[in-house]
Amino acid sequence: MEKSNRSLKDLDLNALFIGDKAENGQLYKDLLNKLVDEHLGWRKNYIPSDPNMIGPEDQNSPAFKKTVGHMKTVLDQLSERIRTESVPWHSAGRYWGHMNSETLMPALLAYNYAMLWNGNNVAYESSPATSQMEEEVGQEFARLMGYDYGWGHIVADGSLANLEGLWYARNIKSLPFAMKEVNPELVAGKSDWELLNMPTKEIMDLLENAGSQIDEVKKRSARSGKNLQRLGKWLVPQTKHYSWMKAADIIGIGLDQVVPVPIDSNYRMDIQALESIIRKYAAEKTPILGVVGVAGSTEEGAVDGIDKIVALRQKLQKEGIYFYLHVDAAYGGYARALFLDEDDQFIPYKNLQKVHAENHVFTEDKEYIKPEVYAAYKAFDQAESITIDPHKMGYVPYSAGGIVIQDIRMRDTISYFATYVFEKGADIPALLGAYILEGSKAGATAASVWAAHHTLPLNVTGYGKLEGASIEGAHRYYDFLKNLKFEVAGKRISVHPLISPDFNMVDYVLKEDGNDDLIEMNRLNHAFYEQASYVKGSLYGKEYIVSHTDFAIPDYGDSPLAFVESLGFSEVEWRHAGKVTIIRASVMTPYMNQRENFDYFAPRIKKAIQADLEKVYASVNQKENV
């Protein structure tokens, strides 16, 4: 695959956002006006001899003017509603909630521009420009993940990308049985157990050698509905995204085949538990369809030991056990740019801090990247497929998810052709529709991601700096929270962060000193969340905005127990409460890496927390006095 040698040594992230206070607003308007003018000129210059369809007489008619007035009224109403009811997550240091932040100006401009053409990337003939851009984005995804022969594309979101990953795994795992039906010689001498444990590359090699029988083999695969219950278990960590359950339902393997793997005290997959589960099923002759490792879990930002999962697979393969590996890096995928040099080579760990310093990835000389996180990202290239969401850490507008596969030949296991949109065998520069789950899809999304990638190279000189700004901001926030204490209504409330971030997610709880009732602590945190969110009053006037979640026993097992016990609660109390309520922050703001910026907001955040806690306790006291 052709390498990207693009580099921006003097990149200034401040030039790429509209800005907290619209500091670059005029630049945005100038660029947008230029692009709109170019589109209008494009319309006028297409067959200029054609007559105008709308004349001065039309434009001066009462009905025309009335219609324009009505349209303006509707747009005024739209503007008022959006300005009144939207979340101010553009804020540099006020929004500490979901995976939202400033979006890149080039991505916004590209989307605004390309949507004027309304291209549909399902078919090249309806979107030649943006279909080729999406093909290029897919190649860039593959380079980012270290795939020499990979392929990728944009999807609506990470949920669909995960579903597509399971679709690949299901169909590939079923192919050996299909080959046995169509051409037994391809898999001669292999038992059913061996067929269920064939490595993906070996299956792809056999499919490639099936020649004219490929279509017949595909017909006899899992897409026919055969052997779905024979393919085995789909193992996911307890920190899984909820989309995996939906995917198992839709793909047809069933929820009973989805097995949660315990996580450790750092909220990463417990590799020993994973091995035990696999060996237990192997002893019962139940295969493992696949394993999901997460890079940037939704609620903790934890990065599973992908390298350890790969090492386990290599060990088990010697014993005749093999599983498909999918990395759900919807959240953390772009962080791999932190580890790639300008030649797309993975930077040795011993050189990483030096390279980061040379490229101004962090403002302070600290070790923000944990060795185990580095090792996990290095092993990405061993996974068969990876989910990556540009609309998260790619800082592009919704809706833009993505999936990338290790071997471009895998596309043939899920392909469908329709002559009116993508004819089989046609010589088309970007044939997307035949190899994806979705039908119609916005060309503007591809333009948006393409513009972001071409403004910020997917290496340490570009996106690495943006991811680094987020990570450094998260560490500043974590360190700030560690020492916070508040006096409210004669009580002392302390802040207890969950864990040091693997990525940029910071979770914490508020605990009243001396409280030994976990249910009461959960109530406090939920009440605080309500004060600091949309639940209580307009968001536009709130000085500190957060999100929350629950770590509950049905989903997490006892993995939160160590944290709960560190707060002074007993195991009995943990089982009685059944959950711990957490305040959760995805620190995506690109501004909090700067010490001066953070130091401005820190005391104001503390003041806002104090005010919200006072409201919480005032409400409690009022109820008690009624």
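Using N, Cα and C of the backbone, Cβ positions are placed for all residues, glycine too.
None of the substitutions listed is reflected here, since the structure keeps the original residues.
Annotation for D389 (pyridoxal 5'-phosphate binding site): spatial neighbours D157, G158, A161, A330, Y331, G333, A400, G401, G402, criterion Cβ-Cβ under 8 Å with sequence separation of six or more. Per Swiss-Prot, the feature pyridoxal 5'-phosphate binding site maps to G158, S159, T298, D389, P390, H391, S440; the stated evidence is experimental evidence.
Quoted from Swiss-Prot, the note attached to the mutagenesis of H241 to A states: Complete loss of catalytic activity. Counting only same-chain residues six or more apart in sequence, the Cβ atoms lying under 8 angstroms from the Cβ of H241 (mutagenesis position) belong to G158, S159, N162, V294, T298, D328, A330.
For Y398 to A, Swiss-Prot lists a mutagenesis experiment annotated as follows: High decrease in catalytic efficiency. Using a 10 Å Cβ-Cβ cutoff, Y398 (mutagenesis position) registers 16 neighbours.
A mutagenesis experiment is reported in Swiss-Prot for this position, Y420 to A or F, and the note states: Complete loss of catalytic activity.
According to Swiss-Prot, the feature active site, proton donor maps to Y420.
With a cut-off of 8 Å between CB atoms and residues at least 6 apart in sequence, the same chain places G97, H98, M99, N100, G301, Y331, N504, M505, S547 near S586 (mutagenesis position), listed in sequence order. According to Swiss-Prot, the experimentally introduced change S586 to A is described as follows: Increase in catalytic efficiency and substrate affinity.
Compared over the binding-site residues S159, T298, S440, the count of CB atoms lying within 10 A of a residue's CB peaks at T298. According to DSSP, P390 (pyridoxal 5'-phosphate binding site) is assigned to coil rather than to any helix or strand. The DSSP secondary structure for S586 (mutagenesis position) is strand. Of all the binding-site residues listed here (G158, P390), it is G158 whose C-beta has the fewest other C-beta atoms within 10 angstroms. Between the alpha carbons (Cα) of Y398 (mutagenesis position) and S440 (pyridoxal 5'-phosphate binding site) lies a span of roughly 16 Å.
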